[in-house]
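What follows is a short report on a single structure.
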Amino acid sequence: MRGSGPRGAGHRRTQGRGGGDDTPRVPASLAGCYSAPLKGPLWTCLLLCAALRTLLASPSNEVNLLDSRTVMGDLGWIAFPKNGWEEIGEVDENYAPIHTYQVCKVMEQNQNNWLLTSWISNEGASRIFIELKFTLRDCNSLPGGLGTCKETFNMYYFESDDENGRSIKENQYIKIDTIAADESFTELDLGDRVMKLNTEVRDVGPLSKKGFYLAFQDVGACIALVSVRVYYKKCPSVVRHLAIFPDTITGADSSQLLEVSGSCVNHSVTDDPPKMHCSAEGEWLVPIGKCMCKAGYEEKNGTCQAPSPVTNVKKGKIAKNSISLSWQEPDRPNGIILEYEIKYFEKDQETSYTIIKSKETSITAEGLKPASVYVFQIRARTAAGYGVFSRRFEFETTPVSVAASNDQSQIPIIAVSVTVGVILLAVMIGFLLSGSCCDCGCGRASSLCAVAHPSLIWRCGYSKAKQDPEEEKMHFHNGHIKLPGVRTYIDPHTYEDPNQAVHEFAKEIEASCITIERVIGAGEFGEVCSGRLKLPGKRELPVAIKTLKVGYTEKQRRDFLGEASIMGQFDHPNIIHLEGVVTKSKPVMIVTEYMENGSLDTFLKKNDGQFTVIQLVGMLRGIAAGMKYLSDMGYVHRDLAARNILINSNLVCKVSDFGLSRVLEDDPEAAYTTRGGKIPIRWTAPEAIAFRKFTSSSDVWSYGIVMWEVVSYGERPYWEMTNQDVIKAVEEGYRLPSPMDCPAALYQLMLDCWQKDRNSRPKFDEIVNMLDKLIRNPSSLKTLVNASSRVSTLLAEHGSLGSGAYRSVGEWLEAIKMGRYTEIFMENGYSSMDAVAQVTLEDLRRLGVTLVGHQKKIMSSLQEMKVQMVNGMVPV
């Protein structure tokens, strides 16, 4: 906070408008005004133009408490002394008043002119902003006024719960700031009919009372106050991940993040309430968690929608004992309709109803009573579940005819004949099906079960073919028991037939639903493309498509689809989502969600220094949440690195790359060999290198390296050290140094992840909790690791990168492609490598090295030189 009182005010200068193509010019019709004296018509014309050009809508995250441009009546402001500030009353083309105030006592000494606003309610906001638009005369353009003319004015505020507390003494007001103009106008500007309008914004907080007054003090300037806008900022209500986050007023501190819990949209649920964080600038940051649509509903445009009800039902043939109906598919099926459920009952007997299921849009209900009214309702079922029933439709069966009533004597004969026929038919069916009864679920029952209870045949077949998809089941997978509600990772390699694993965990997609647009990379087995996926009844989605190259072997196909078998078991917002596979046509494809920003390491390198610490922590939190999910399922990733994290346009990070098989060989580089090449050991825990012991704890070590990559914006871990040197240094206790400008809390978490004893490393759920605490308390991230402690944890020698490897400062700078700074270094006394080795980050800024990327490159090289100069540092 800035300011001279007990409460301060930050300030931000937004714009000043002056000459050039964008400069507003006074219309020719008003040119006559400018030949008038300074006071009166001249200012009136000038200010009228200014006001008309600045009636702009406020951004959606700003809520106005006062806008003098929109007040229709009297502002109620008070000026004293009365011959100081003067209100100029004009109207625009719609006859709405334009409120402007001017003062120009530049020829008189000791000016002290005050303009007081009426009481302004803060509406619960603890930090408010004041936007001023004004014009100011250049003192040099006023003959005879140089000794007394000023080019600034002062702004004050006073907090009060009293709406009528105008009796405030001058010394009770707290100064917000002295306001100066970016541009002032001269006599020449008046001749050219050019208006120069300044815009200044200041903020005040924290506020503790219900409202406040503003005051403007003139001390001898020639100024016109065109408009005053007072507002606070909020994070506007938004729906994110099927959760509604309400309007949230920002906090009092400019660095404060407010944690806000969201509520799930209708027909969606979650285990833990989703959260987002409202920044001081009115932006939603760091989304955590999401809601999921309930069974029977599907996500569409931020809502959970069920299949729309059947609305158009037509009656077909109606008889005394049956009614035939037909209907049209719902307007919004929200997916492929699998079947319809028809519920009907005799009117006024709703408790006794019958259900018919049909895959067609027509049915015939039989066995009804003559001359009776029946009520029908229909609903559709998709893969997401059932929709809502339609409204009730009533139809009446026909009465019994007279001829039929005279033939009642024939009914017993017909009934006996039908009964005998049914029994004979049941006996025949029983003998025919007795050998296959066990296959359909009757167990050891003999053929007699079919004879004695013909209905069992139907039930047996129904339970096999018509099993309710929502019924809870217990599955056995190659010796693994999968209980309802317990998600456990199942290794696809335990399946005798790998294709079974693919079909178990991945959805088959028709190739015709996929449109490939462009190639975005090359994978281990073929090209990686971006494209679109359009499934029937669903909206089109952008997707990434991995293809299997032509001429593949069966083993390559099995390995390629193995990743889909793994990925298909995961369902988490921070794990890459598998849309499905194409295996019944060529090319064989794996289809996943599309992540616009690609791999995290490349993205960070392209955007070096562009994110706040909170945004970086939000990325790390997402990765940790994804890894916690994998750890809870019993899955060990083994290859966690920034290159295997994908990031979308909302900066949400998702763990990917589940398809690599790893075999540790006797390699001089101590690398893991895979089908696609070698994975460097820089991300791998020491026990995994030495004993092939991969656990969630070894993933935690890798996560610490990912943290280092993120905070250093994609820098290569251990720089150009060889793998052998890295293994040796880590075994001896050396650890990576803190990245530049790294919060101490984050670096300490990295060191915790790099504990040699894997049992001493934090669990992923603990890491998520630690990062949540940092996000809720941003001030804890302000303490940075100092330069000396950064060097103390540096790794052992980096070969020939020390100061002795370069003969001059110029040669060193050229070697790291920073030769442009050679002359600056020499001019400031850094003429030897020994002198250069003592340079700090502050020195670089003082020398004019302002680009963050250049600072990092030079400091990294200097740190490496220091390592060689001390010839081995103290282990962690």
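Here the Cβ of each residue, glycine as well, is placed from N, Cα and C on the backbone.
So, quick note: what you're seeing has the original residues, none of the substitutions.
So that you can see what the record holds, here are the features copied from Swiss-Prot:
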DOMAIN    62-240  domain 'Eph LBD'
DOMAIN    514-775  domain 'Protein kinase'
ACT_SITE  Asp639  active site, proton acceptor
DOMAIN    804-868  domain 'SAM'
MUTAGEN   Lys817 to Ala  Strongly reduced binding affinity for SAMD5 SAM domain
MUTAGEN   Val852 to Pro  Strongly reduced binding affinity for SAMD5 SAM domain
MUTAGEN   Lys856 to Ala  Strongly reduced binding affinity for SAMD5 SAM domain
Tell me, if you would, which residue among Lys817, Lys856 (mutagenesis positions) has the fewest other CB atoms within 10 Å in the structure shown?
Lys817
Note down the number of other Cβ atoms within 10 Å of the Cβ of Asp639 (active site, proton acceptor), including every protein chain shown.
20
For Val852 (mutagenesis position), what residues in its own chain, 6 or more apart in sequence, show a Cβ-Cβ distance under 8 Å?
Asp608, Gly609
When pLDDT is averaged across the domain 'SAM' (804-868), the result is 81
Where Lys817 (mutagenesis position) falls in three-state DSSP terms:
coil
How does the domain 'SAM' (804-868) divide up by DSSP, counting helix, then strand, then coil residues?
46 helix, 0 strand, 19 coil
